[in-house]
Every structure is written in C-alpha cells, then in structure tokens.
Amino acid sequence: MMTEKLNSGHTNLTSKGIINDLQIAGNTSDDMGWKSKLKLPPKDNRFKTTDVTDTRGNEFEEFCLKRELLMGIFEKGWERPSPIQEAAIPIALSGKDVLARAKNGTGKTGAYCIPVLEQIDPTKDYIQALVMVPTRELALQTSQICIELAKHLDIRVMVTTGGTILKDDILRIYQKVQLIIATPGRILDLMDKKVADMSHCRILVLDEADKLLSLDFQGMLDHVILKLPKDPQILLFSATFPLTVKNFMEKHLREPYEINLMEELTLKGVTQYYAFVQERQKVHCLNTLFSKLQINQSIIFCNSTQRVELLAKKITELGYCCYYIHAKMAQAHRNRVFHDFRQGLCRNLVCSDLFTRGIDVQAVNVVINFDFPRMAETYLHRIGRSGRFGHLGIAINLITYEDRFDLHRIEKELGTEIKPIPKVIDPALYVANVGASVGDTCNNSDLNNSANEEGNVSK
C-alpha cells in the first residue's frame, strides 16, 4: 500500500515536473519568439563611425524595459543602444537627474524618450512627463519618435507648439494625455490658463538646453519648473554647455549624473571643406557643386530669411528641385515643407538657422554654408545636419574675403580642421554605396573658374 502511494506520489510529482518543464519551455519559446513576429524595417548596412559604434556592447533588453517598449524600439530600426543611450538610459531609469553632453546626431532623442516612456504609467490619466524643445519642427519630430516607440503601449502623446490654434490644443489636452512635447511659450500659455495640469508631472526633459536657456526664451524654464511638483526628475541634454546651462544646473538639478561624450565637438563622419569665392560667384559655385557631387539630399544655409527665398528661387531657375523654410513662414507651410523634405520628395532645402536644432533627416549627406555663420555654435549645429547617427557626409563652406577671419576663428574654437576644397572630392567620404565615375567627382577648378557668372543674391 505504501509503495503504491509512493509510486502514485512519484507519478504525480513527475507529471507536475513535466508540466512545469513544458510551461518553462513554452515561456522560453515565447520569450525567444516575440522578436520574430516584429515588423522590422530594412536593415541599414551603411558604414557607421565610432560616434555611435564605440559602445560597451549592451543590448536594449539589458535595461529591463517593458516588452511593448522593446517592440517599438526594434520596429523603429534601432538595433543596439548608441553610446549616449547606453550611458543615459539606466541612470534616467533610476530616477536621478541627468546632465548629458553628446554630439548632434548620436541618438540623444532616444536616450531620453526610452526612459521617459518606460516610467509612464498608462493606467494613470494625467500628465506624467514634459519634454521641452526650442523649435516647432523639433517638437513635431520628437513627438513622432515617441509615438513610434510607444506604438505597443497605451500611452497618449501630445505635441503643442506656437503657430497652431490654441483651442485645438485645449480640446486635445482634455482627452487625458500622459506625455507632452512642447515649445516653451505654448506650454506656459496652457499652464497659465489652468488647462495643463502639471501637478503630477514628475519628469522634465530639456532637449537642446543651451538654446532653451538663451535670451530667446529668457526666464521661461524657471516659470515652468515653478508649476511642477517639487523636485521633479530633470533630464538635460545639450551639445554645448554655456554659462547659462551651468547656472540652471546649479539652481534646479539635484546631484545630477554628468555624462560627457564630447571629446571632440564635430561628428567624425563629416568632412569639412571651404572654397574661397566672390559674393557674385556663389550661385555659379553652387550650380557646379550640384552638377558634380553625388547628392542624396542637401541642406543649404543662408544668414537671413530674405536670402533664403532669393536663393531658392535662383536654384529653381537653374532647374533643380528646391524647397525653402524659415521662421517667418506660416506654421502650416513650414510643417508641409518639413514633412515633404523628410519624405524625400525634394533633394535640396534652403533654410535659415531655424533648421539647425536637432532636426534629423538621415538622407542628408551634403550641407552647404552658402553664407558662412558668425558663431562657432551655429556652425557646429549646421554641419551636424549631415553625417547623422554615425553616417558619412560633407560640409562645404563658401567663403568670401570678409569671412576669412571667422573661418579661422571658428576652426580654432571648435578644434577642428576645415580643409581647402580639393580638386577631387572622394565619393567614399559622403556616399553610402560608392559607385563613382569621373563625372561624379567635384573639381575645385570648376569652382574657381566662375568669375564670369554673376548669379548674385542681394543681401
């Protein structure tokens, strides 16, 4: 009888063990199989520089993120964390304040979007996090990234900027959003009108913090912080750290974890050139560059809104597809241009410095400073529109006699090398799949033989 009971017990134990083993095997299979069901974008096989590949080898799974968030990350095409993501995500997830310096185009947006989305509770119908950015275009871009990352999470994301109808924003914010991406003026307006209830907002992100703390937004961030709960978690990201950022840090951040990945300021994948030209030769030089370079997409910078429109008209007259964008345009028009250029509907975009902050168009491989900037910071952000996320690109500066001192000063301030444009620009420096013929190389002699071409753009 005892033997039968023991055998019966053994049989039950064995059966339970088999069932447990099968359940574990099923769970393991499920753990391994969810990735195979993802709708992944085509793999990006382009060469990447150490700006984004010099990591410790961590995987996104090691951050213990929700599976739904991981699904969004992988379906976005992000395979492994970049250095700034690897450094910032685990610290931000711990609840500490973060002060992060990293180059443009190395994954800063993901470095704060991922921990913010992970910490939001989808079951709570109130604003839990606020991301502030300096421009409307950057707000739209950031909100789109958050929406894509959160596609499998039940998190409601809202973008609010100036230039749009305030009534529409008020109606949307009453639909119980949990994450807001905003420009300073508009979110302050919503707070002052008692529409945006920030009493439960525990996370504040400041992207492009040096710009947010400039004279353009003087004092706005202090007003925003006054309307948040006491001691919110602050994640502060910037490529440059002027005195205003340091003062803000000392005033509002609590023992922040400092990350500095700025051993050098310029992206390793961007090769910089200059060409000495007369003002009246610039359009002809631009025409030469268009005809000789293998341009995927290009951004051409001018120093004033008037020159932006005039140059865009000249380029169109030369027979090239060209959009333009600047701060004085209607917001709806700006949104359309920004969207269509990102979709690749036009190869060339002429713009003012509106387009220098954080804007990510990965197809851009050529940046041209039609007008050379006066400030090193502006130059740094302009050329950072090419060579995004470790890819290759070139920056070409058209330098007049009056620009020569600014050229040498900026080169010295940034600790970088801006080379004279060579007789031949090697396509391997900026073309993903090099298949260049002789006609695809750019001759500096062509640039210098432009004295007979007027092509003048009035100031």
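We count from 1, first residue shown onward.
Cβ atoms are placed via backbone N, Cα and C, with glycine included.
Annotated ATP binding site per Swiss-Prot: Ala102, Lys103, Asn104, Gly105, Thr106, Gly107, Lys108, Thr109, in sequence order, evidence recorded as sequence analysis. Around Gly105 (ATP binding site), a 10 Å sphere centred on its CB holds 28 further CB atoms from the protein chains shown.
Per Swiss-Prot, domain 'Helicase ATP-binding' is recorded for 89-259.
Annotation source Swiss-Prot lists domain 'Helicase C-terminal' at 269-429.
Where Swiss-Prot documents Gln281 to Ala as a mutagenesis experiment, the accompanying text is: Abolishes interaction with Edc3; when associated with A-284; A-288 and A-292.
Here the Cβ of Cys285 (mutagenesis position) has 25 other Cβ atoms within 10 Å, regardless of which shown protein chain they belong to. Among the mutagenesis experiments that Swiss-Prot reports, Cys285 to Ala is described with the note: In CL-AA; reduced interaction with Gyf and Patr-1 but has no effect on interaction with 4E-T; when associated with A-289.
Quoted from Swiss-Prot, the note on mutagenesis experiment Thr288 to Ala is: Abolishes interaction with Edc3; when associated with A-281; A-284 and A-292.
Where Swiss-Prot documents Leu289 to Ala as a mutagenesis experiment, the accompanying text is: In CL-AA; reduced interaction with Gyf and Patr-1 but has no effect on interaction with 4E-T; when associated with A-285. The local packing around Leu289 (mutagenesis position), expressed as other Cβ atoms within 10 Å of its Cβ over all shown chains, amounts to 23.
Among the mutagenesis results in Swiss-Prot, Lys292 to Ala has the note: Abolishes interaction with Edc3; when associated with A-281; A-284 and A-288. The residue drawn here is the original one. Following the DSSP three-state reduction, the secondary structure of Lys292 (mutagenesis position) is helix.
Record note (Swiss-Prot), mutagenesis Leu310 to Ala: In LK-AA; reduced interaction with Gyf, Patr-1 and 4E-T; when associated with A-314. The unchanged residue is displayed. Neighbour density for Leu310 (mutagenesis position): within 10 A of its CB lie 19 other CB atoms from the protein chains shown. In this structure, Leu310 (mutagenesis position) is part of a helix by DSSP.
Swiss-Prot gives this note for the published mutagenesis Lys314 to Ala: In LK-AA; reduced interaction with Gyf, Patr-1 and 4E-T; when associated with A-310.
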Legend entry - Cβ atoms near Gln281 (mutagenesis position) (within 10 Å, other residues, all chains): 24
Inset, instruction - Using Lys103 (ATP binding site) as the reference point, find which of the mutagenesis positions Lys292, Leu310, Lys314 has the shortest Cα-to-Cα distance to it. - result: Lys292
Legend entry - Integer Å distance between the CA atoms belonging to Leu289 (mutagenesis position) and Thr106 (ATP binding site): 28
Inset, instruction - Work out the three-state DSSP category of Asn104 (ATP binding site). - result: coil
Inset, instruction - Report, in whole Å, the straight Cα-to-Cα distance of Gly105 (ATP binding site) from Lys314 (mutagenesis position). - result: 30
Inset, instruction - Measure from the Cα of Ala102 (ATP binding site) to the Cα of every one of the mutagenesis positions Gln281, Cys285, Thr288, Leu289, Leu310, then give the nearest. - result: Leu289
Legend entry - Local Cβ density at Thr106 (ATP binding site) - other Cβ atoms counted within 10 Å: 23
Inset, instruction - For Thr288 (mutagenesis position), identify the closest of the recorded positions Asn104, Gly107, Thr109, Leu310, judging by Cα separation. - result: Leu310
